[in-house]
Amino acid sequence: MGQLFSSPKSDENNDLPSSFTGYFKKFNTGRKIISQEILNLIELRMRKGNIQLTNSAISDALKEIDSSVLNVAVTGETGSGKSSFINTLRGIGNEEEGAAKTGVVEVTMERHPYKHPNIPNVVFWDLPGIGSTNFPPNTYLEKMKFYEYDFFIIISATRFKKNDIDIAKAISMMKKEFYFVRTKVDSDITNEADGKPQTFDKEKVLQDIRLNCVNTFRENGIAEPPIFLLSNKNVCHYDFPVLMDKLISDLPIYKRHNFMVSLPNITDSVIEKKRQFLKQRIWLEGFAADLVNIIPSLTFLLDSDLETLKKSMKFYRTVFGVDETSLQRLARDWEIEVDQVEAMIKSPAVFKPTDEETIQERLSRYIQEFCLANGYLLPKNSFLKEIFYLKYYFLDMVTEDAKTLLKEICLRN
């Protein structure tokens, strides 16, 4: 686990307000979960010594992050793979309970919401293809209540169809953000490789597909949107990770957190970005009234602290896909016992006492390990309860667990 904080080296770093805002400077603009304006407000209130207003500002920021709702409209013609795309983003299989219905026949005649199973404030709306409704483009968008969505994703497979162009034009005219996703590129690559084994060039095939999309938009007088090539069967390849990055960076700051932690753990990069988002959240929580004190913290954890820690660990394990349900799914897919999957990672055993070590002793050891690895968290005249350190420790542990399982998944596939 890498060093999270550096030791204070100047008077500027050696005060609480500067420590608070300075921490967020390590995250680039597209990765922050709180705006600079709010950070400046919190720092100002800290400098004035108004603890109540400071805590109020931090609490309000956390509430806005937690309560923000993201509505994503996904539209495309029958067979384009839009329902599979929605299921992929929700981290569930096409045949699992609650999955968006897939098929070669249009199964969506009205818009249908699909909440993310772990982050219910993230909602994907499966819209019927415009061709199946017989509505003109503008009427289609009105019927689908276009104004309710944060952005649109247009899904298209194989070659462009008139309906793809019509819906893109209508969305553009209404000044709504949209992204174009060309699916099933794995099939295109396979077909080219089989048909032209001597001259096959994978990168050229992808380049030609992308260029065809660009030219089609231009020929129809549409400013080309962000274009992404992907396969719902191989989401860790092609443009899927790039698409996720683009969507997050384009979102309003306060809506980024929920979307980021909802994403499937398809690459080490996605897992690491989740960790960076959650680090910021823990930092905000660390300055809330129940974690920052003007007197030294207790040398032991209260029962209420343990419950808070268990809740945090459960949340981290869920968003990183190492919770009990996810482990059971992996065990079923790999045809092994759940205990064997649990043995590959560390987080399931954190709150299980052993003959050698009680839970309290284990948590105390974690705190010591964390402090040795990270040095100063805040100026020496500030005191934080152990729960703050442990949340960071748990986050690092679960992140590494997720990477371990992802590596195992790749080896077995």
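In case you wondered, yes, glycine gets a Cβ from its N, Cα and C as well.
No noted substitution is present; original residues retained.
Pulled from Swiss-Prot, these are the features on record:
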type    : residues                                                                          : note
BINDING : Gly79, Gly81, Lys82, Ser83, Ser84, Thr102, Gly103, Lys184, Asp186, Ser187, Asn232 : GDP binding site
DOMAIN  : 68-250                                                                            : domain 'IRG-type G'
MUTAGEN : Gly2 to Ala                                                                       : Protein is detected exclusively in the aqueous phase
MUTAGEN : Lys82 to Ala                                                                      : Constitutively active. Binds GTP but fails to hydrolyze it. Does not localize to the parasitophorous vacuole membrane following T.gondii infection
MUTAGEN : Ser83 to Asn                                                                      : Abrogates interaction with HOOK3. Greatly reduces binding affinity for GDP and GTP. Abolishes GTP-dependent oligomer formation
MUTAGEN : Thr102 to Asp                                                                     : Abolishes GTPase activity. Reduces GTP-dependent oligomerization. Results in inefficient accumulation of protein at parasitophorous vacuole following infection with avirulent T.gondii strain; reduces accumulation of wild-type protein
MUTAGEN : Thr102 to Ala                                                                     : Abolishes interaction with T.gondii GRA7. Abolishes GTPase activity. Reduces GTP-dependent oligomerization
MUTAGEN : Thr108 to Ala                                                                     : Abolishes interaction with T.gondii GRA7. Abolishes GTPase activity. Reduces GTP-dependent oligomerization
MUTAGEN : Thr108 to Asp                                                                     : Abolishes GTPase activity. Reduces GTP-dependent oligomerization. Results in inefficient accumulation of protein at parasitophorous vacuole following infection with avirulent T.gondii strain; reduces accumulation of wild-type protein
MUTAGEN : Lys161 to Glu                                                                     : Blocks T.gondii ROP5 binding
MUTAGEN : Lys162 to Glu                                                                     : Blocks T.gondii ROP5 binding
MUTAGEN : Asp164 to Ala                                                                     : Blocks T.gondii ROP5 binding
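Listed mutagenesis positions: Lys161, Lys162; maximum Cβ neighbour count within 10 Å falls on Lys161. Within 10 Å (C-alpha to C-alpha) of Ser83 (mutagenesis position) lie the following mutagenesis positions from Thr102, Lys162, Asp164: Thr102. Taking Cα separation as the measure, Asp186 (GDP binding site) is nearest to Lys82 of the mutagenesis positions Lys82, Thr102, Lys162, Asp164. Checking each of the recorded positions (Thr102, Lys161, Lys162, Asp164, Asn232) against Lys82 (mutagenesis position), the C-alpha distance stays within 10 Å for Thr102, Asn232. Cα-Cα distance from Asp164 (mutagenesis position) to Gly79 (GDP binding site): 13 Å (rounded to the nearest whole number). If you average pLDDT over the domain 'IRG-type G' (68-250) in this model, you get 88. Distance noted between the C-alpha atoms of Lys162 (mutagenesis position) and Gly79 (GDP binding site) is 15 Å.
Thr102 (mutagenesis position) falls outside any helix or strand according to DSSP and counts as coil. Put simply, Thr102 (mutagenesis position) is 8 Å from Gly79 (GDP binding site) when counted between their Cα atoms. Across the fold, the C-alpha of Lys161 (mutagenesis position) and the C-alpha of Asn232 (GDP binding site) stand 20 Å from each other. Listed recorded positions: Ser83, Ser84, Asn232. The one with the lowest count of other Cβ atoms within 10 Å of its Cβ is Ser84.
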